[in-house]
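One structure below.
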Amino acid sequence: MLIGKRISGRYQILRVIGGGGMANVYLAEDIILDREVAIKILRFDYANDNEFIRRFRREAQSASSLDHPNIVSIYDLGEEDDIYYIVMEYVEGMTLKEYITANGPLHPKEALNIMEQIVSAIAHAHQNQIVHRDIKPHNILIDHMGNIKVTDFGIATALSSTTITHTNSVLGSVHYLSPEQARGGLATKKSDIYALGIVLFELLTGRIPFDGESAVSIALKHLQAETPSAKRWNPSVPQSVENIILKATAKDPFHRYETAEDMEADIKTAFDADRLNEKRFTIQEDEEMTKAIPIIKDEELAKAAGEKEAEVTTAQENKTKKNGKRKKWPWVLLTICLVFITAGILAVTVFPSLFMPKDVKIPDVSGMEYEKAAGLLEKEGLQVDSEVLEISDEKIEEGLMVKTDPKADTTVKEGATVTLYKSTGKAKTEIGDVTGQTVDQAKKALKDQGFNHVTVNEVNDEKNAGTVIDQNPSAGTELVPSEDQVKLTVSIGPEDITLRDLKTYSKEAASGYLEDNGLKLVEKEAYSDDVPEGQVVKQKPAAGTAVKPGNEVEVTFSLGPEKKPAKTVKEKVKIPYEPENEGDELQVQIAVDDADHSISDTYEEFKIKEPTERTIELKIEPGQKGYYQVMVNNKVVSYKTIEYPKDE
């Protein structure tokens, strides 16, 4: 039991999240980097099987050499106590197979969005000379945001490798297997392209194109049967999209896309207006194709040689007898004429069936597939017209035969030509474009076309409330009005935005938040002793208020504390006179440190012969201090620090 086990002292296994024939996948915690990872562990049954170990390691080596947003990242590879493991990126979501089961068939636009990511990943692998060889929805992950990750390169092979496995022991899944793999050929880049076409078919229809009771029967269908039309199960599929499937799944690799990049380019342009109604993709048969030459047996050669000898001998004999026969020829000619006349009379009167074709009743082939219907007609001795005509029918499924011309049970002569009519299904109507209309207008327009199964999905959008912003199927799609459903996506207007509390936001952060939510900033400024300069002081409407995109929000930003003026302080200073000898002059220096003076400079200098009083003026800034000192004969006699005066 691996749950709870710590591998390599680093990966704590939490629970099982998946598994396959070769390995199980667990959710684990990387305790060093504090993140969730997926860890694939080779089954214990194969821990001693060198081939499986080699294939397991190849998966890590193949994927780790690739760097693409749609390929699962490989973090680590190792072995501990016969536990072989690969540590990889954890994708929180589900497999594409599970997604199709839950949501299929998908809308063509969603299907192509998914396929574009998958094909981009495979194109990157091909550029690095790696063929995946097991492309299927089970090996593709999709997260909750619709992002795709291709995984499971367990049987991927480098094209330059000398260990490419031939498919006589077929690896991969038979439902997605290319014809060349099914017949035992090499898996190439074009084999991956074939599998991509099958995946696109499954996305659009919710089903696989070929199924059967055994792997062999399915493989035979890949070899022999044409890929069915996706439109049969999803009429909303444009021809440009179906053509991608048909080209990718061509039986001969020569007729497929040359590269995955070519397929990706077609996917990106499939909904361009000039492509939506393009002609169906078909493969032109080469008129100069080599025809089979029947084998001539030895006996036939001998017979032909004998006949030639007989001709030569007869010619020689005839030459000898020629003169004798000339006399008998009128009697011979008369005898031959009598024989032919007698035979003609007998043929017309006694044996008419020898010259007249027999009567045949045309069988009823309605509801049959073309091959079965044509076979039945030919069995009755009838010729089948090469051109099959199409006709709508309310009861017979699309693609099956409806009727013949002449009609069933009509008696005709053997060898007569019969024309087949194939059902296109129930009569279809091309749905109009109702986007941009109000929901009531759209419903009326659709009802006028006969569409009664209309559902509405309401979403927030910038368009006015009640406006149709999307329709599914898209305009121009042919549908059966009495059966097919039309889904309208209708705007209920922009979603309300609940304002955040913008306090402590800088001007840049506040304006960015409002812009991201489509709100207009009305900027104001005010002094604040509490809020640092440049930050939000207040907002209007208040935090928690619901507003619509486009509304104005008034935001007041702090200018910081309001600046006070510098103040002048007057100080009276008494200077003592204390000479060593009476009558000596004393040198006085006054220094001031304030807004206008530096303590290193002399504010005032003079001489005294008696005690003196002076008034000093100091200019002090708010929050600052003033200072003065008095020196007599270079000796400090007084000094003082003065605070900024408080307001009265």
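Positions of Cβ are set from backbone N, Cα and C atoms, glycine also.
Original residues fill every noted site, and no substitution is shown.
Feature annotations, courtesy of Swiss-Prot:
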- 11-271: domain 'Protein kinase' (DOMAIN)
- Lys40 to Arg: Abolishes autophosphorylation and decreases spore production and biofilm formation. No phosphorylation of YezB (MUTAGEN)
- Lys40 to Ala: Does not support germination in response to peptidoglycan (MUTAGEN)
- Asp134: active site, proton acceptor (ACT_SITE)
- Thr162 to Ala: 4-fold reduction in activity. Abolished activity; when associated with A-163; A-165 and A-167 (MUTAGEN)
- Thr163 to Ala: 4-fold reduction in activity. Abolished activity; when associated with A-162; A-165 and A-167 (MUTAGEN)
- Thr165 to Ala: 4-fold reduction in activity. Abolished activity; when associated with A-162; A-163 and A-167 (MUTAGEN)
- Thr167 to Ala: 4-fold reduction in activity. Abolished activity; when associated with A-162; A-163 and A-165 (MUTAGEN)
- Ser214 to Ala: 4-fold reduction in activity (MUTAGEN)
- Thr290 to Ala: Slightly reduced activity (MUTAGEN)
- Thr313 to Ala: Unchanged activity (MUTAGEN)
- Thr320 to Ala: 2-fold reduction in activity (MUTAGEN)
- 356-424: domain 'PASTA 1' (DOMAIN)
- 425-492: domain 'PASTA 2' (DOMAIN)
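Summarised as a single figure, the pLDDT of the domain 'PASTA 1' (356-424) averages 89.
Across the structure, Lys40 (mutagenesis position) and the residue listed as 'active site, proton acceptor' place their CA atoms 17 angstrom apart.
The Cβ neighbour count for Asp134 (active site, proton acceptor), using a 10 Å radius and every protein chain shown, is 20.
When other Cβ atoms within 10 Å of the Cβ of Lys40 (mutagenesis position) are tallied across all protein chains shown, the result is 25.
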